[in-house]
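**Q** Before I ask anything, here is the structure I am working with.
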Amino acid sequence: MQHTRRMLNPLLTGLRNLPARGATTTTAAAPAKVEKTVNTVTILGRVGADPQLRGSQEHPVVTFSVATHTNYKYENGDWAQRTDWHRVVVFKPNLRDTVLEYLKKGQRTMVQGKITYGEITDQQGNQKTSTSIIADDVLFFRDANN
């Protein structure tokens, strides 16, 4: 658990890895019970803006957003589309550099990783809950006309 906390600290200025949504943190020499858990997410969508390099020189991180859509059909036959925006962070050095150099706004991409929660303090001092996907892999797709 300490490794995860150290890894998330440099994410953004003001980002704190705090327990959220029922999460708890425990510290002990050995846990009372060891069991396997799974925190895996895969999204396929379009990049909202060119990736940005953030963090510090010692702890760089690349962030970008991905839009996914859900289509709905109403009883009257009309269609609606809901867009969800996902915040993606990349810590892995080689993946981070590749994403920063090659991934562009509007490009179709698939991200595999895990979900993490925390809080961000904005410039006015207000705290907001932050949900991010820590990328383990990012796949790039080219449009047929490119």
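Easy rule for this one: first residue shown is 1, then count along the chain.
Backbone N, Cα and C define each Cβ position, glycine as well.
Unsubstituted: the structure retains its original residues.
Residues or ranges marked as domain 'SSB' in Swiss-Prot (evidence: sequence analysis): 38-142. For the mutagenesis experiment W85 to A, the note given by Swiss-Prot reads: Reduced DNA synthesis by the polymerase PolG1. Here the residue is the original one, while Swiss-Prot reports the published mutagenesis W85 to T with the comment Reduced DNA synthesis by the polymerase PolG1. Severe decrease in the stimulation of DNA synthesis by the polymerase PolG1 and decreased DNA binding; when associated with A-91. Here the residue is the original one, while Swiss-Prot reports the published mutagenesis W85 to Y with the comment No effect on DNA synthesis by the polymerase PolG1. Under its mutagenesis annotations, Swiss-Prot gives F91 to A the following note: No decrease in DNA synthesis by the polymerase PolG1. Severe decrease DNA synthesis by the polymerase PolG1 and decreased DNA binding; when associated with T-85.
Burial and contacts for the listed features, if you can.
**A** DSSP classifies W85 (mutagenesis position) as strand under the three-state reduction.
Long-range C-beta contacts of W85 (mutagenesis position), restricted to its own chain and to partners at least six residues apart, with a cutoff below 8 Å, comprise G48, S65, V66, A67.
Classification of F91 (mutagenesis position) by DSSP places it in coil, neither helical nor stranded.
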